[in-house]
Amino acid sequence: MAEPQPPSGGLTDEAALSCCSDADPSTKDFLLQQTMLRVKDPKKSLDFYTRVLGMTLIQKCDFPIMKFSLYFLAYEDKNDIPKEKDEKIAWALSRKATLELTHNWGTEDDETQSYHNGNSDPRGFGHIGIAVPDVYSACKRFEELGVKFVKKPDDGKMKGLAFIQDPDGYWIEILNPNKMATLM
């Protein structure tokens, strides 16, 4: 007999839990440290993520032989960033949920260069999410800054959350964690 499915056709809560294992004790100090997005123009991306979303550049790494740079951003106080190079790198790579922007040198000057955001065929990567105290206030500010919206807070069936796009077209969900229970 087939297992009952929720209305969505996805896994039931029980089925989802049955697919999961308890964490091995050896993984107790693991953490999700970063997600990486390739960017065409680091100047535009750094401006967007710092000025528009309020993130802090916590580490920059250049790889001249391979012709690329990494920019790590997080919601951290810039005064907490260590000054000494090795300590700064270790500190940056021990933060939770950082955003790594990878820039392959020269893409900013190539008019044919673009990256797939995963939200059109073939679908894949979807979005990152930013928690904010007030979605409507944040979106009002984004509108004033000329940010491109995929979905405004009152559009569609899921009210109270929004999706914006960064300079490369990646989607960013804007949500209030305390309000999400009414949507899920």
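Each residue, glycine too, has its Cβ placed from N, Cα and C.
Around the Cβ of CYS19 (mutagenesis position), a 10 Å sphere holds 7 further Cβ atoms from the protein chains shown. Under DSSP, CYS19 (mutagenesis position) is assigned to coil, being neither helix nor strand in the three-state scheme. Swiss-Prot lists CYS19 to Ala among its mutagenesis entries, and the accompanying note reads: No effect on NO-mediated modification. Impaired NO-mediated modification; when associated with A-20. Loss of NO-mediated modification; when associated with A-139.
According to Swiss-Prot, the mutagenesis experiment CYS20 to Ala carries the annotation: No effect on NO-mediated modification. Impaired NO-mediated modification; when associated with A-19. Loss of NO-mediated modification; when associated with A-139. A simple way to gauge crowding: the CB of CYS20 (mutagenesis position) has 7 other CB atoms within 10 angstroms, across all the protein chains here.
Per Swiss-Prot, the feature domain 'VOC' maps to 31-177; the stated evidence is sequence analysis. Taken as a whole, the domain 'VOC' (31-177) shows an average pLDDT of 97 in this prediction.
In Swiss-Prot, a mutagenesis experiment is listed as GLN34 to Glu, annotated with the note Reduces enzyme activity by 99%. All protein chains included, GLN34 (mutagenesis position) registers 17 other Cβ atoms within 10 Å of its own Cβ. DSSP classifies GLN34 (mutagenesis position) as strand under the three-state reduction.
Residues or ranges marked as Zn(2+) binding site by Swiss-Prot on the basis of experimental evidence: GLN34, GLU100, HIS127, GLU173. For GLU100 (mutagenesis position), applying a Cβ distance below 8 Å and a minimum sequence separation of six or more within one chain yields GLN34, THR35, MET36, LEU37, LEU70, TYR71, PHE72, LEU73.
Residues or ranges marked as substrate binding site by Swiss-Prot: GLN34, ARG38, ASN104, ARG123, HIS127, LYS157, MET158. Long-range Cβ contacts of ARG38 (substrate binding site) within its own chain (separation 6+, distance under 8 Å): LEU101, THR102, HIS103, ASN104, TYR115, ASP168.
Mapped onto three states, the DSSP output places SER45 (mutagenesis position) in helix. Experimental mutagenesis at this site is recorded by Swiss-Prot as SER45 to Ala, annotated: No effect on phosphorylation.
Within its own chain, CYS61 (mutagenesis position) has SER69, LEU70, PHE72, ILE89 as residues 6 or more apart in sequence whose C-beta sits under 8 angstroms from its own. Record note (Swiss-Prot), mutagenesis CYS61 to Ala: No effect on NO-mediated modification. The unchanged residue is displayed.
Reduced to three states, the DSSP call for SER69 (mutagenesis position) is strand. Annotation of the mutagenesis experiment SER69 to Ala in Swiss-Prot: No effect on phosphorylation.
Applying an 8 A CB threshold to same-chain residues 6+ apart, the list for SER94 (mutagenesis position) reads GLN33. Where Swiss-Prot documents SER94 to Ala as a mutagenesis experiment, the accompanying text is: No effect on phosphorylation.
Annotation note: GLU100 (mutagenesis position) sits in a strand segment as assigned by DSSP. Looking at Swiss-Prot, the entry for mutagenesis of GLU100 to Gln says: Reduces enzyme activity by over 99%.
Here the Cβ of THR107 (mutagenesis position) has 18 other Cβ atoms within 10 Å, regardless of which shown protein chain they belong to. Mutagenesis annotation in Swiss-Prot: THR107 to Ala, described as Loss of phosphorylation; the structure shown retains the original residue.
Non-local contacts of CYS139 (mutagenesis position) by the CB criterion (under 8 A, 6+ apart in sequence, same chain) comprise PHE149, LYS152, PRO153, ALA162, ILE164, ILE174. The secondary structure of CYS139 (mutagenesis position), as reduced to three states from DSSP, is helical. Swiss-Prot gives this note for the published mutagenesis CYS139 to Ala: Impaired NO-mediated modification. Loss of NO-mediated modification; when associated with A-19 or A-20.
A strand conformation is recorded for GLU173 (mutagenesis position) in the three-state DSSP classification. The Cβ of GLU173 (mutagenesis position) lies under 8 Å from the Cβ of HIS127, ILE128, GLY129, ILE130, LEU161, ALA162, PHE163, each of these being in the same chain and 6 or more residues away along the sequence. Quoting Swiss-Prot on the mutagenesis of GLU173 to Gln: Abolishes enzyme activity.
The active site, proton donor/acceptor feature in Swiss-Prot is assigned to GLU173.
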Just to confirm: which same-chain residues, 6+ apart in sequence, have a Cβ under 8 Å from the Cβ of LYS157 (substrate binding site)?
none
Taking every protein chain shown into account, which of the recorded positions SER45, SER69, ASN104 has the largest tally of Cβ atoms within 10 Å of its Cβ?
SER45
Of the recorded positions SER45, THR107, ARG123, MET158, which sits closest to CYS19 (mutagenesis position) by Cα distance?
ARG123
Which three-state DSSP class does THR107 (mutagenesis position) fall into?
helix
